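S.K.: Pasting the relevant annotations from Swiss-Prot:
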BINDING   Y35, G36, S37, Q38, R58, S61, S63, D93, E94, I95, Q96, G144  NADP(+) binding site
MUTAGEN   S61 to D  Inversion of cofactor specificity from NADPH to NADH. Strong decrease of the affinity for NADPH and 2.5-fold decrease of the affinity for NADH. 8-fold decrease of the catalytic efficiency for NADPH and 2-fold increase of the catalytic efficiency for NADH; when associated with D-63
MUTAGEN   S63 to D  Inversion of cofactor specificity from NADPH to NADH. Strong decrease of the affinity for NADPH and 2.5-fold decrease of the affinity for NADH. 8-fold decrease of the catalytic efficiency for NADPH and 2-fold increase of the catalytic efficiency for NADH; when associated with D-61
ACT_SITE  H118  active site
BINDING   D201, E237, E241  Mg(2+) 2 binding site
BINDING   D201, E205  Mg(2+) 1 binding site
Amino acid sequence: MSVKTKEKEMAVTILYEQDVDPKVIQGLKVGIIGYGSQGHAHALNLMDSGVDVRVGLREGSSSWKTAEEAGLKVTDMDTAAEEADVIMVLVPDEIQPKVYQEHIAAHLKAGNTLAFAHGFNIHYGYIVPPEDVNVIMCAPKGPGHIVRRQFTEGSGVPDLACVQQDATGNAWDIVLSYCWGVGGARSGIIKATFAEETEEDLFGEQAVLCGGLVELVKAGFETLTEAGYPPELAYFECYHEMKMIVDLMYESGIHFMNYSISNTAEYGEYYAGPKVINEQSREAMKEILKRIQDGSFAQEFVDDCNNGHKRLLEQREAINTHPIETTGAQIRSMFSWIKKED
């Protein structure tokens, strides 16, 4: 069903528990390939939803014992793929093609369902399944630990549901039921396409959530410290307080955030915001989106993976040693409510 607001009907279709049939996924064997952030959440939530699930891992995986202790059936990847009707691939994007070719492809049977939580490899053609299998996606809009936590607390994280290939005629029934199994139907399942999920997800990560946000925070911190302000104060102003502002926006929108801050801060938002995110920034965003759409970014990422992640590791080291990180570690050690890393 479509969801209506007071102003207009939303362009997307959102489905809830009453709109899906749990018996579909409960009547199928599911193989979860991988037991990382999303893998553990999918496997445990499905198991708790009464689904026959097994986890496929490489021999000697450090996650093998962890999954078994959680009550899951654990096998090697080939066995999981051979036994399953629905094979959910939840290893990292860059190794999915290799895992698919070496452990999954030979075990696919007509009528099986190949599933993903991100459309990267299907959309860009790095994995090309046979025509006689379903290809679906259940993409929770949150990290795995949140997907699991929300499920155990009785709620759920919204899911995107997509069908790329419907070989059996009931691929939509399967993906919607799968989303129910991981808790998505509790908060809403949004119908989308593989192209929409892949391109919008990558753009959001690069231009706003990860790339844009990190560079904005770094630039603010560097501007203040280069002007002679103490790094500790710069950290508080440009980094620490960010969560509080985002929480207000997340809970009730930008208007509520503006209601909650001072008039001085709100006026500064309107004055300075367009100077920081200006037409040049918007043109850069358009170029980022274009490179995502035409596959240039995907190929660059794959090339770097094939080169031993050279660029990724260099950039990771640079941010890990940036003054904002060393300052942040010192500041956060003062906060008793922040859980310390082991």
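Here the Cβ of each residue, glycine as well, is placed from N, Cα and C on the backbone.
For all the noted positions, this structure keeps the original residue and models no substitution.
Quick caveat, the model's predicted, so the values are computed rather than measured.
Map the listed features onto the structure and describe their local environment.
M.R.: According to DSSP, S61 (mutagenesis position) is assigned to coil rather than to any helix or strand. Same-chain residues at least 6 positions away in sequence with a Cβ under 8 Å from that of S61 (mutagenesis position) are, in sequence order, Y35.
If you draw a 10 Å sphere around the CB of S63 (mutagenesis position), it holds 17 other CB atoms from the protein chains shown.
Within the same chain, the residues at least 6 positions away from H118 (active site) whose Cβ sits under 8 Å from its Cβ are D93, M137, A139, E197, T198, D201, listed in sequence order.
Other Cβ atoms within 10 Å of the Cβ of E241 (Mg(2+) 2 binding site) number 11 in total over all chains. Following the DSSP three-state reduction, the secondary structure of E241 (Mg(2+) 2 binding site) is coil.
Using a 10 Å Cβ-Cβ cutoff, D201 (Mg(2+) 2 binding site) registers 18 neighbours.
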S.K.: Between R58 (NADP(+) binding site) and E205 (Mg(2+) 1 binding site), what is the CA-CA distance rounded to a whole number of Å?
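M.R.: Checking the Cα atoms of R58 (NADP(+) binding site) and E205 (Mg(2+) 1 binding site) gives a distance of 29 Å.
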S.K.: How many Å lie between the Cα of S37 (NADP(+) binding site) and the Cα of S63 (mutagenesis position)?
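M.R.: Distance (Cα to Cα, whole Å): 11 Å.
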S.K.: Between E241 (Mg(2+) 2 binding site) and E94 (NADP(+) binding site), how many Å separate their Cα atoms?
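M.R.: Here the two Cα atoms lie 35 Å apart.
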S.K.: Could you check the binding-site residues E94, E205, E237 and say which one's CB has the most other CB atoms within 10 Å?
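M.R.: Of the binding-site residues E94, E205, E237, the most buried by Cβ count within 10 Å is E94.
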S.K.: Any idea which of the binding-site residues S37, Q96 has the thinnest Cβ neighbourhood at 10 Å?
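M.R.: Fewest other Cβ atoms within 10 Å, among the binding-site residues S37, Q96, is found for S37.
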S.K.: What is the total of other Cβ atoms whose distance to the Cβ of Y35 (NADP(+) binding site) is within 10 Å?
M.R.: 27
S.K.: Reported as an integer number of Å, what is the Cα distance between E205 (Mg(2+) 1 binding site) and Q96 (NADP(+) binding site)?
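M.R.: With the alpha carbons as reference points, the distance is 20 Å.
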